[in-house]
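Student: Below are the features I grabbed from Swiss-Prot:
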| type | residues | note |
| --- | --- | --- |
| ACT_SITE | Asp140 | active site, proton acceptor |
| BINDING | Val26, Gly27, Ser28, Gly29, Thr30, Tyr31, Gly32, Asp33, Val34, Lys49 | ATP binding site |
| DOMAIN | 20-277 | domain 'Protein kinase' |
| DOMAIN | 506-819 | domain 'CNH' |
| MUTAGEN | Lys49 to Arg | Loss of kinase activity and ability to activate JNK family |
Amino acid sequence: MEAPLRPAADILRRNPQQDYELVQRVGSGTYGDVYKARNVHTGELAAVKIIKLEPGDDFSLIQQEIFMVKECKHCNIVAYFGSYLSREKLWICMEYCGGGSLQDIYHVTGPLSELQIAYVCRETLQGLAYLHTKGKMHRDIKGANILLTDHGDVKLADFGVAAKITATIAKRKSFIGTPYWMAPEVAAVEKNGGYNQLCDIWAVGITAIELGELQPPMFDLHPMRALFLMSKSNFQPPKLKDKTKWSSTFHNFVKIALTKNPKKRPTAERLLTHTFVAQPGLSRALAVELLDKVNNPDNHAHYTEADDDDFEPHAIIRHTIRSTNRNARAERTASEINFDKLQFEPPLRKETEARDEMGLSSDPNFMLQWNPFVDGANTGKSTSKRAIPPPLPPKPRISSYPEDNFPDEEKASTIKHCPDSESRAPQILRRQSSPSCGPVAETSSIGNGDGISKLMSENTEGSAQAPQLPRKKDKRDFPKPAINGLPPTPKVLMGACFSKVFDGCPLKINCATSWIHPDTKDQYIIFGTEDGIYTLNLNELHEATMEQLFPRKCTWLYVINNTLMSLSEGKTFQLYSHNLIALFEHAKKPGLAAHIQTHRFPDRILPRKFALTTKIPDTKGCHKCCIVRNPYTGHKYLCGALQSGIVLLQWYEPMQKFMLIKHFDFPLPSPLNVFEMLVIPEQEYPMVCVAISKGTESNQVVQFETINLNSASSWFTEIGAGSQQLDSIHVTQLERDTVLVCLDKFVKIVNLQGKLKSSKKLASELSFDFRIESVVCLQDSVLAFWKHGMQGKSFKSDEVTQEISDETRVFRLLGSDRVVVLESRPTENPTAHSNLYILAGHENSY
């Protein structure tokens, strides 16, 4: 079927709605939305992909490919109906396949049967044999591109025009692609030269494994790591994991299709003679049965693949906890009264921090206006007057990666980090904690090379006069995003004070972080506790209530792109990924649906694409985590300490998840007091600091005992060999060559070689009269916490800027990731219910 009045091989330049009526959207991706449509002249259904074109797209290539694909007419290839160009949007009209893709199908049904896989492989090979005789390659065979019609016919999609357009438009996108179905010769094309249509045969073998195991081999690996492994000369073709579940014929078919040497790999016509796809009984009825399993699940047994952690006894837990005292005039402790008398600077936002939901100004002077470490900034105690820094502007929510993998609500909420520039260096984010103890303090700062390191360099002996501060812009140049939480405190010129947000919390809290809902703009504090993960909405403090989000013990939390990473315990500790927007949406459901805790079901009971919480593979037994963003490359890494090694993962934007890069087996120090990544110039992966020892060189106050994740051999040196181990409390990289180290009663600012940062006007070493338990870096001071209080000291004067001491209360810092969260309990009863506070009032905190 062709649209009326369509010139041969041309794209119609008129309104496509004269020929097609859009019925409903059936999918969306990076390059546009896909709609179910109806031809207004014939009533026949079609699939219409609408793509927004931009200047620079190679339109002549698109026209050429449309001409080529128009010639392809085969029962196993999705038919091309026509194209339209209207208002800078390209409409591509194709045959509609009502059954959907095999990927969507197996997410619901579980693995296909062996006969169903054989039928799909036969039909796929028939379509490929036709394409190959026409001198064409598909290049993207996988479950997501194999469709079923309502009658069980198998159709190859995303061939030709769609694939070529995708490749053309991808030039303007930061998208690597998914290499898991890629043949070795394609992965190594730059090294070994070209490839031919036999790469499609390899993809058929990988797809056969995908249909039987619900994912292709190496799917848990980061794509770049998978590409690297496939391009190596010693790469071994994958096999079906279960030797007993599948027949020897199926195993042999996969082995033949996955012949590593393309010269020995069979053609599509040759592979069609294999017993696996030539056996009798491979009819459309097999696909119809599969579709019935999707459409009528009650008539079929549920697929389950539970592991040891999936079902656990239901503990008696209060899923909703209300603050016991909401009376503002209630009796306050001595420390709470003093909280109101002290003001604090905003927390320092590190150059090495990447978490930035609300965005930063593109004004190159914006950083300097915040920076206390440039000459001309005010010094002195916290009560001195200082202009309130301009609020952060809202960041546009745009996506630069395929969205087909995400629910609609997740797509809408994705936030793209601003690109790196010379005027504002990239940032690193990090946080660390341990299951056995509360979290170590987190610092945060704005960094563009103008922070502590700039101050140190400008104030060294013999340095030139510091440059003048640029003109401060009017605050209206930086419109404040609307965030529903504790309001800023405009009368507090310095910033803010600690405010109580919850009375009488019965939970044993291990860690805390914060998150802003991208749609409602409500700000939440998220707590990791012995009884699970709980949230507190700061916009509803008048009826403060903590709601359980996840029922398992949690010792570490981190939020990235509306995804909550947690270290939670089932039978053992493991990393989890939680879709925050979907979890909050699920909690809103009325009646029984809201009480069905989907995370208690095995992963395979729920369709995988709709899973709200997923386990991170290869992280069982993880007991410590840290996250870092390399400011030189922009890559984000998560490192986990296992019982006998380290696992390194990298954040992959298109799939919005951390994926495995490397696994190292070796004994870690015990106890593991330090576990922090340090970014080193010109190194692809960070170094992992696992201990601190006394410096052995001249002027070296500390030595970082590190593991080099970049080396395949000799990457591990004996920790502490011939050196004195130090009992470090906290290590964090503030800037590229600036590390804060907390030891006993001292805070030291050192470089990556462990030497003090020299400065005439800044203290590179601060001492306190108590053993520090945790620290938070403020803009020009350090806030150190101890059992019965806290004390702030200025980097510039080494004077006490704030101090609270209350022997009747025991204090503990729960987290300082964007929002500083503090807990206190009565000294006489350390197991009593706790009060919770946040450092509130800074306009830039929300």
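Don't overthink the numbers, they just go from 1 along the chain as shown.
Cβ atoms here come from the backbone N, Cα and C positions, even for glycine.
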Student: For the domain 'CNH' (506-819), provide the mean pLDDT of the predicted model.
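Tutor: Averaged over the domain 'CNH' (506-819), the predicted model reaches a pLDDT of 84.
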Student: Run through Gly32, Val34, Asp140 for me and report the recorded positions whose CA is within 10 Å of the CA of Lys49 (mutagenesis position), in sequence order.
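Tutor: Near Lys49 (mutagenesis position), where near means Cα within 10 Å, the recorded positions are Gly32, Val34.
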Student: In whole Å, how far does the CA atom of Ser28 (ATP binding site) lie from that of Asp140 (active site, proton acceptor)?
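Tutor: Distance between the two Cα atoms comes out at 18 Å.
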Student: Below 8 Å Cβ to Cβ and six or more residues apart, same chain only. Which residues does that give for Gly32 (ATP binding site)?
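Tutor: Expected: Lys49, Ile50, Ile51, Lys52.
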Student: Where Val34 (ATP binding site) and Asp140 (active site, proton acceptor) are concerned, what is their Cα separation in Å, rounded?
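Tutor: Here the two Cα atoms are 18 Å apart.
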Student: What is the interatomic distance between the Cα atoms of Val26 (ATP binding site) and the residue listed as 'active site, proton acceptor', given in whole Å?
Tutor: 21
Student: For the residue listed as 'active site, proton acceptor', just give me the three-state DSSP call.
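Tutor: Assignment for the residue listed as 'active site, proton acceptor' reads coil.
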